[in-house]
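As recorded in Swiss-Prot:
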- LEU238 to Asp: Abolishes interaction with HIF1AN (MUTAGEN)
- LEU239 to Asp: Abolishes interaction with HIF1AN (MUTAGEN)
- GLU244 to Ala: Impairs interaction with HIF1AN (MUTAGEN)
- VAL245 to Thr: Impairs interaction with HIF1AN (MUTAGEN)
- ASN246 to Ala: Abolishes interaction with HIF1AN (MUTAGEN)
- 371-423: domain 'SOCS box' (DOMAIN)
Amino acid sequence: MDGITAPISKAGAAKLVKKDFLEALKTNDFGKLKAILIERQIDVDTVFEVEDENMILASYKQGYWLPSYKLKSSWATGLHLSVLLGHVECLMVLLDHNATINCRPNGKTPLHVACEIANLECVKILCDRGAKLNCYSLSGHTALHFCTTPSSILCAKQLVLRGANVNMKTNNQDEETPLHTAAHFGLSELVAFYVENGAIVDSMNAHMETPLAIATYWALRFKEQEYSREHHLICRTLLDNNAEVNARDDDFKSPLHKAAWNCDHVLMHMMLEAGAEANLMDINGCAAIQYVLKVTSVRPAAQPEICYQLLLNHGAARIYPPQFHKVIQACHSCPKAIEVVVNAYEHIRWNIKWRRAIPDDDLEKHWDFYHSLFKVCCNTPRTLMHLSRCAIRKALHNRCHKAIPMLSLPLPLKKYLLLEPEGIIY
């Protein structure tokens, strides 16, 4: 009886059908898929456990902990797999057989997956078939919140044009709108589109941060220490649409504080010109100039002298004179920054802390500048020209940046009044 094959059990047969069904999905064999569904051999919403190391199919609640091996695979229906693999024909077959379009076996609907992988064709099909545009994932994100790459901009536009809510906040501890998300990821085109379609420019997340504050903070790529032009464009767009430049987060930081923390003179200039208050203090009692001072030494791509110049020309309070050695500690390799700050005082005397703050190699490298610094900052008064500059600046106060360029003076004198560094102090 060795040649007789044992009959396949019902469970074994179901297992084989499930395997064939999954194989048809993976190979885009929509003909075979259709035949299986017509014969009703398997439920159209059958859930599979598939490899998903990048968690494209999965979404979890914030704060939940799972062992790493659990995160290497996810549960998914045929719809999710068809979207993930870009198999439009299989997607259509499943929808024609009444697959549940908003199913979330592992926290995401097929529409969430389509937006995350930026598959515009699948987004259109799912929307045409009735997918919920504002449905939350298990992590509390809508489909618009999953549009985080330049390639997904068209997906976001499609959703908005079909009625997705551009002001819907995430249902989690962040409470961010799609505008916050686009600002974070530097999608300037999408930010402009959201604003044109009714996004509230001053919407606040759970930390009371506006999209302007988010874009300002993320304008510095911390790993590369480079500034993002896209984030600068976003800030320009938001300010042009009347974003509140002095909005404060839950630490009382304004966007100017965040720009100062990044030592980003482009954004600092943009915000000061838009009416940012240079002397606003945060919860730590720090104004923007203190943040520039704190980070100057760890921002290699920055031009701190411009940051100080901008703030002082917009009326920022000067560094407390007994603490001036901290300016030298932070800027010892950038004499121009020291020059700008020291020229904001009528007179300031050096002390031993100044000398200790300068490494010997920097002292030697910038000897002419440091020699002039110690020579000028002694017991004798500064030049009459410098004192005249201080008198004019004191009279103009926070209008220096506007008033001085309008004076009938030669350009070199205007630059002198605006603290333009010259490389030496006299």
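Placement of Cβ uses the backbone N, Cα and C atoms for every residue, glycine included.
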In the chain carrying LEU239 (mutagenesis position), residues 6 or more apart in sequence that have Cβ under 8 angstroms from it: LEU212, VAL245, MET270, MET271, ALA274
Residues satisfying Cβ distance under 8 Å from GLU244 (mutagenesis position), sequence separation of at least 6: ASP202, THR210, LEU212
Least surrounded among the mutagenesis positions, given as LEU238, VAL245, when other CB atoms within 10 Å are counted: VAL245
Other C-beta atoms that fall within 10 angstroms of the C-beta of ASN246 (mutagenesis position): 13
Cα separation, LEU238 (mutagenesis position) to ASN246 (mutagenesis position) (Å, whole number): 13
Three-state secondary structure, which DSSP defines for VAL245 (mutagenesis position): coil
